[in-house]
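According to Swiss-Prot, the features are:
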MUTAGEN   LYS20 to Ala  No of ISGylation of band I form; when associated with K-41; K-217 and K-219
MUTAGEN   ARG38 to Ala  Complete loss of inhibition of RIGI CARD ubiquitination; when associated with A-41
MUTAGEN   LYS41 to Ala  Complete loss of inhibition of RIGI CARD ubiquitination; when associated with A-38
MUTAGEN   LYS41 to Ala  No of ISGylation of band I form; when associated with K-20; K-217 and K-219
MUTAGEN   GLU96 to Ala  Complete loss of inhibition of RIGI CARD ubiquitination; when associated with A-97
MUTAGEN   GLU97 to Ala  Complete loss of inhibition of RIGI CARD ubiquitination; when associated with A-96
MUTAGEN   LYS108 to Ala  No of ISGylation of band II form; when associated with K-110 and K-126
MUTAGEN   LYS110 to Ala  No of ISGylation of band II form; when associated with K-108 and K-126
MUTAGEN   LYS126 to Ala  No of ISGylation of band II form; when associated with K-108 and K-110
MUTAGEN   LYS217 to Ala  No of ISGylation of band I form; when associated with K-20; K-41 and K-219
MUTAGEN   LYS219 to Ala  No of ISGylation of band I form; when associated with K-20; K-41 and K-217
Amino acid sequence: MDPNTVSSFQVDCFLWHVRKRVADQELGDAPFLDRLRRDQKSLRGRGSTLGLDIETATRAGKQIVERILKEESDEALKMTMASVPASRYLTDMTLEEMSRDWSMLIPKQKVAGPLCIRMDQAIMDKNIILKANFSVIFDRLETLILLRAFTEEGAIVGEISPLPSLPGHTAEDVKNAVGVLIGGLEWNDNTVRVSETLQRFAWRSSNENGRPPLTPKQKREMAGTIRSEV
């Protein structure tokens, strides 16, 4: 087994333990707690795959971190923090487009993980573009603020938004939700394209026809769920 794989797992286990102690003292906010739960599941899976005991790995991770901290100067820590890139906020929509109220003649709604998908199934034979406002870090989508579907006339006919009760989502969550929304709109013979900005940072690529490169799994989910649920 690669020793770097083992040491990475050990450090991750110890850092999770530290974050758990922070949560136990009621110092973590909702996104912090959400990531804590997600990472716990991930560590259990990694431990099972690697055949490593989490408690033993946590102790070993503590020793690694303590050794690094002894060697770390305050100046080096400041330089490390300064070199971490900050999130960027990208906007496809204007403030008016984001805040505008809209209604649906035939409303449909689906919850996909931590995201809520809404669309008007009365819309047919329209050209539709999906626009989104979101944050980016390391040139990848970090957090979706809001996504809306617009007709050429500017009418809002669909939306994807984070659920306040389930904070925290991944780029994969967003891509899956976009796939469901596209499938629902295309079911009524609409032509849907995704903004170049969203394609670039969510899928790391773009197509001239505005369609993101959905995986076979996403295409199956679109076809299987949209008929009955959206």
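Just so it is clear, glycine is given a Cβ too, placed from its N, Cα and C backbone atoms.
All features noted in Swiss-Prot, drawn onto the structure.
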residue : record               : DSSP (3 states)
LYS20   : mutagenesis position : helix
ARG38   : mutagenesis position : helix
GLU96   : mutagenesis position : helix
LYS108  : mutagenesis position : strand
LYS126  : mutagenesis position : coil
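If you measure from the Cα atom of LYS108 (mutagenesis position) to that of LYS20 (mutagenesis position), you get 39 Å. In this structure, LYS41 is the one among the mutagenesis positions ARG38, LYS41, LYS108, LYS126 with the smallest number of other Cβ atoms inside 10 Å of its Cβ. Distances between the Cα of GLU96 (mutagenesis position) and those of the mutagenesis positions LYS41, LYS110, LYS126 are shortest for LYS126. By the criterion of other Cβ atoms within 10 Å of the residue's own Cβ, the least surrounded of the mutagenesis positions LYS20, LYS110 is LYS20.
Annotated pair GLU97 (mutagenesis position) and LYS110 (mutagenesis position), C-alpha to C-alpha distance, rounded: 22 Å. The 10 Å shell around the Cβ of GLU97 (mutagenesis position) contains 16 further Cβ atoms across the protein chains shown. In this structure the alpha carbons, written CA, of LYS41 (mutagenesis position) and LYS126 (mutagenesis position) are 42 Å apart. LYS126 (mutagenesis position) and LYS110 (mutagenesis position) are 22 Å apart (CA-CA, integer value).
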